[in-house]
Every structure is written in C-alpha cells, then in structure tokens.
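Novice: Quick one: the structure is below, and I'll ask about it shortly.
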Amino acid sequence: MLQTAEAPWSQAETQSAHALFRKAYQRELDGLLATVQAQASQITQIDDLWKLHDFLSAKRHEIDGKYDDRQSVIIFVFAQLLKEGLVQAEELTFLAADKQSKIKALARL
C-alpha cells in the first residue's frame, strides 16, 4: 500500500493512483510524439538529425526518471505532474483531502 509520512494510502487510492500515472504517462508520450513528428519534418541537415537525437535522449532520461511510484516520492511526483499540466486537480479527487492539499501546495512551489 502506498504511504506518505502522514497517512497510509487505501487500496482504492493506490489503484487510482496507478491508473492516473498511466494516463499522465500516455499524455506525455502523445505530446512527445507530436513534437518529434513536427521536428522530424523540418530536418534538412545532419546537424538537425543529431539535435533531434539529443533531444530524444534527454526526454527519455527525464521521462524515465519522472514516473516513479515509490511510496517515498509519490506525492512529489503527482505535484510535478500537476505543475506540468499532465494531470489536473480534478483528477486527484480519489485521494483524501489532506493528500490533495499537499500535492496542490507542492505544485505551487
């Protein structure tokens, strides 16, 4: 069961959190795909290709590190996803009010 320092996560919260993580991940990948398609259509030189490669390498590292659902960081991950617009505050209603408040506060930092 997922936990924060304040309160344990219920099974329903845990399942909903995983579902929202998957949804946010897919949103990010969809956006990345659109960006890459647009950039790829503009490639005219080999330097453009290497820039796209560097961009993709950096994005892969960023994305691989972002979607971490370990108990110790899950609140922070949701705050980051909220800050980046990959999840909306309304999508966090499956969480207890104290957890929602903490995520929203962290997203404002």
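Note that Cβ sites are derived from N, Cα and C of the backbone, with glycine treated the same way.
Heads up, this one's the original sequence, none of the swaps are in it.
From a predicted model like this one, the values you see are computed outputs, not experimental measurements.
Annotations per Swiss-Prot:
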- Trp9 to Leu: Wild-type role in conversion of OCP-R to OCP-O (MUTAGEN)
- Trp50 to Phe: About 75% conversion of OCP-R to OCP-O (MUTAGEN)
- Trp50 to Leu: About 25% conversion of OCP-R to OCP-O (MUTAGEN)
- His53 to Leu: About 50% conversion of OCP-R to OCP-O (MUTAGEN)
- Asp54 to Leu: About 25% conversion of OCP-R to OCP-O (MUTAGEN)
- Asp54 to Glu: About 75% conversion of OCP-R to OCP-O (MUTAGEN)
- Arg60 to Lys or Leu: Almost no conversion of OCP-R to OCP-O (MUTAGEN)
Novice: Determine, to the nearest whole angstrom, how far the Cα atom of Trp50 (mutagenesis position) is from the Cα atom of Arg60 (mutagenesis position).
Specialist: 15
Novice: To the nearest whole angstrom, state the Cα distance for the pair Asp54 (mutagenesis position) and Arg60 (mutagenesis position).
Specialist: 10
Novice: For a quick check of understanding: among the mutagenesis positions Trp9, Trp50, which residue's Cβ has the most other Cβ atoms within 10 Å?
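Specialist: Answer by Cβ density within 10 Å: Trp9.
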Novice: C-alpha of Trp9 (mutagenesis position) to C-alpha of His53 (mutagenesis position): distance in Å?
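Specialist: Cα-Cα distance, Trp9 (mutagenesis position) to His53 (mutagenesis position): 40 Å.
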Novice: Using DSSP reduced to three states, classify Arg60 (mutagenesis position) as helix, strand or coil.
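Specialist: Helix, per DSSP.
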Novice: For His53 (mutagenesis position) and Arg60 (mutagenesis position), what Cα-Cα distance in Å is obtained after rounding to a whole number?
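Specialist: Spelling it out, the Cα of His53 (mutagenesis position) and the Cα of Arg60 (mutagenesis position) are 11 Å apart.
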Novice: Note down the number of other Cβ atoms within 10 Å of the Cβ of His53 (mutagenesis position), including every protein chain shown.
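Specialist: For His53 (mutagenesis position), the 10 Å Cβ neighbour count is 10.
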Novice: Around Asp54 (mutagenesis position), how many other CB atoms lie within 10 A of its CB?
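Specialist: A 10 Å sphere around the Cβ of Asp54 (mutagenesis position) contains 10 other Cβ atoms.
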